[in-house]
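So the structure is just underneath, and the comments pick up after that.
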Amino acid sequence: MSNLTGTDKSVILLMTIGEDRAAEVFKHLSQREVQTLSAAMANVTQISNKQLTDVLAEFEQEAEQFAALNINANDYLRSVLVKALGEERAASLLEDILETRDTASGIETLNFMEPQSAADLIRDEHPQIIATILVHLKRAQAADILALFDERLRHDVMLRIATFGGVQPAALAELTEVLNGLLDGQNLKRSKMGGVRTAAEIINLMKTQQEEAVITAVREFDGELAQKIIDEMFLFENLVDVDDRSIQRLLQEVDSESLLIALKGAEQPLREKFLRNMSQRAADILRDDLANRGPVRLSQVENEQKAILLIVRRLAETGEMVIGSGEDTYV
């Protein structure tokens, strides 16, 4: 079997385990690795019984070794990847895997901390460090932490998030040193997180007044960047432009009480948009509730609108709702 490369062995194994399992394996590979294996697979004309038997025997042997209690998982993983992908690609993939693993516990710690405690922990760091940390957090947690900063720091950090392009190698050592202290020795990976989409998602979760102030601050620095962020945002009032079928799908997911409170702060055209996509009975009940429900706090209205927007974003990402043509500008 000495004439078989690691890629050849991987192809034989993938063709042996069946289409469904092979597809699952591909989901965990990079685009380049998928292309390499696919190209090799396309060139396969015949696999001898001996080649098949040898590859399966080697795989079984290594799988049994992996099951031993004294196995070094990292060394085993490195060995398997080198055999399958070659030294260079294996090193790159393993680095990504281990960095992602190391990132998780430190970031999860911040995700589960009270926003005030997390804000106190990082507020004195350089704004770029803060931005780098926040892009790795859940969007709602990042928004809550930003809300606790003073306006100047909040605007500075948000601008850095919007222009974030990953951690440059030259800055990695300094960043790691800071995070070693803040996050109990865990490192943030050099990632492609951040950027306009991340900024828009975080701003969408801020209070309306803070949203407007942040957008204004970014616009003063870079008008084009501010517009890109706005284009990525989707505001509650923009639902008036969504097609009826999408509204009907949204109504299947939204709690009636949540919708009632959200619409208390909406203009009449948007109210009518929802009403005409309901059954007659449901529409009549909602009209009565809107007319008879007393005043509702603005903060409560905003919270329900933002909760509905999270559902909108989820449905849009799965293709169950259409929220814009790509040419629309939301302001």
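Here, residue 1 is simply the first one shown, and the rest follow in order.
The backbone N, Cα and C atoms fix where each Cβ goes, glycine too.
As a published mutagenesis entry, Q252 to W appears in Swiss-Prot alongside the note: Decreases binding to YcgR, significantly improves motility in a pdeH disruption mutant. While the structure shown retains the original residue, Swiss-Prot records the mutagenesis experiment D284 to W with this note: Slightly improves motility in a pdeH disruption mutant. Recorded in Swiss-Prot as a mutagenesis result, N292 to W carries the remark: Decreases binding to YcgR, significantly improves motility in a pdeH disruption mutant. For the mutagenesis result P295 to W, the note given in Swiss-Prot is Decreases binding to YcgR, significantly improves motility in a pdeH disruption mutant. Quoted from Swiss-Prot, the note attached to the mutagenesis of L298 to W states: Slightly improves motility in a pdeH disruption mutant.
Here the features listed in Swiss-Prot are placed on the structure.
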{"residue": "Q252", "record": "mutagenesis position", "Cβ within 10 Å": "9"}
{"residue": "D284", "record": "mutagenesis position", "Cβ within 10 Å": "12"}
{"residue": "N292", "record": "mutagenesis position", "Cβ within 10 Å": "7"}
{"residue": "P295", "record": "mutagenesis position", "Cβ within 10 Å": "6"}
{"residue": "L298", "record": "mutagenesis position", "Cβ within 10 Å": "13"}
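Nearest in space to N292 (mutagenesis position), taking C-alpha to C-alpha distance over the mutagenesis positions Q252, D284, L298, is D284. A separation of roughly 17 Å, to the nearest angstrom, links the Cα atoms of Q252 (mutagenesis position) and D284 (mutagenesis position).
Look at Q252 (mutagenesis position): DSSP puts it in coil.
Separating the Cα atoms of L298 (mutagenesis position) and D284 (mutagenesis position) is a whole-number distance of 24 Å.
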